[in-house]
Amino acid sequence: MTISRADLQIASSAEPKTHGNLNESFAPEIRQTASTIASLSIFGTPSDQECQPIPVVPRSSSSDELRVWRVTSAGLVEVDAKTMGAFLDKPKTDKTNVHGEGNGIRYGMSSMQGWRICMEDSHIAEAIMSQSSPYKDWSFFAVFDGHAGHHIANRASSQLLEHLISSEEFREMTKTLEENNGVLTDSTLKLLEKGIKKGFLSFDEISKTSNDISKSGCTAVCAIVTPTHFIIGNLGDSRAVVAGKNEIFGTEDHKPYLEKERKRIEGAGGSVMIQRINGSLAVSRAFGDYEYKDDPRLPADQQLVSPEPDVYIRERNLENDQFMVVACDGIYDVMTNEELAEFVKDRLSVHSDLREVCDDVLDECLVKGSRDNMTMVVVCFPAAPEVNIHRKEAEEAWVSRVKTVINQFLDEAVAAEDFKQEEDMVTLKSILDKVTANGLLPTDLRVPEHTVTTLAQKILTQRDIKHV
């Protein structure tokens, strides 16, 4: 039995004591798993080399904790679990926003670090893709969700578009469009599809030589919007969703357990364990992750992790298409495509500023339990829902009343004789209870679940009051 070069994560406990969901009955099974893997040949087959036990390289630790091991060429190496998908004590809810318009569309973007110890997302939002023809009439939007570092995601946001436009297929397509007044035909659409795939592969190959990439990887979803078509490239588990009046379209995630992905992974000498590649990586296609792409016998699109995207081409329907969302999996972890589309439609009836629509989505996902970085771009087309002025005014009046109740409650709390600003904390639950007691939970308004919590957090931060 063989193991690919891609690292395999194994959880093990320092002692058979309770660590969250890890208990005495489960710890022996984990140790047995580690023992079994230690007897395997790392590279090659038994005929290539004799199977020898893998040496264990421990990391010193004096405390009871969840411990993580990786199978490497040096043996079972214990690594610092704090740097692997670790979370903050409190989420960082500050947001980065951009917005713009052009070519008959509007867009807004919001990103938030959330519970993660660092921000690894990046994005592109260009209402005008380029100043040259035909791209001056096209738009380009993309989101890159990094893992094990932000390096490849940041590089993708600054260089991927250039790789697409400079591909041989895009140049040939450009020449053809100049000759036929920019009309996308079947042949030019095929060139677009090939150009996107080659551009992704080219970017990934060139990035391999960069010194700052380290072991980071990222998913990618990009959307080109032309006057007549959507052309979407997807790599990994970020997603694009196009919402119309009567239908919703969404890209398909690349997960190791899907049949077509599993076949490639197993063909490259890997396996799918706990729905991950070799028990470690949760996506089957990505930029970077070069330790999963080191078999010299295989082309890039047949490695354990492939950098080749799926490309979707859809004709636009100007009367039906309302908006498109391009977002990372921090959104889709807690919302289905349909739930997200319905939520965005609802918020568009209240907000004319698309940044506020995106902010509401991120805050709602946080309340629903998303623990990941979150980045979202919403692109509105001519048929998008318009603001309902009566709904907008009613919600604004309700928000004003809630703010008044929260501030009055905090005034009373801070004025208490035993309250010490530097030591005592106000709980969000106590604020929510106060709002409920005042009969302010909305019944006739479709206000998002997160609204009271978000308002309370903002007021507490503005007043510099500690809270939990």
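Just so you know, the numbers here start at 1 and follow the chain as drawn.
A Cβ is built for glycine as well, from the same backbone N, Cα and C atoms used for every other residue.
Pulled from Swiss-Prot:
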{"type": "DOMAIN", "residues": "106-381", "note": "domain 'PPM-type phosphatase'"}
{"type": "BINDING", "residues": "ASP145, ASP329, ASP372", "note": "Mn(2+) 2 binding site"}
{"type": "BINDING", "residues": "ASP145, GLY146", "note": "Mn(2+) 1 binding site"}
{"type": "MUTAGEN", "residues": "ASP329 to Asn", "note": "Probable loss of phosphatase activity. No rescue of abnormal axon termination in a fsn-1 mutant background"}
Which of ASP145, ASP329, ASP372, all recorded positions, has a Cβ with the fewest other Cβ atoms inside 10 Å: ASP329
Hey, does DSSP put ASP145 (Mn(2+) 2 binding site) in a helix, a strand, or just coil? strand
Cα of ASP329 (mutagenesis position) to Cα of ASP372 (Mn(2+) 2 binding site): how many Å, rounded? 8
Hey, how far is GLY146 (Mn(2+) 1 binding site) from ASP372 (Mn(2+) 2 binding site), Cα to Cα, in Å? 11
Within the domain 'PPM-type phosphatase' (106-381), what mean pLDDT does the predicted structure show? 97
Ten-angstrom check, please: count other Cβ atoms within 10 Å of the Cβ of GLY146 (Mn(2+) 1 binding site), all chains counted. 27
According to DSSP, which of helix, strand or coil covers ASP329 (mutagenesis position)? helix
Can you name every residue in this chain, apart from ASP145, ASP329, ASP372, with its Cβ inside 8 Å of the center of the Cβ atoms of the recorded Mn(2+) 2 site? ASP121, THR219, ASP237, SER238, CYS328, GLY330, ILE331, TYR332, ASP333, ASN373, MET374
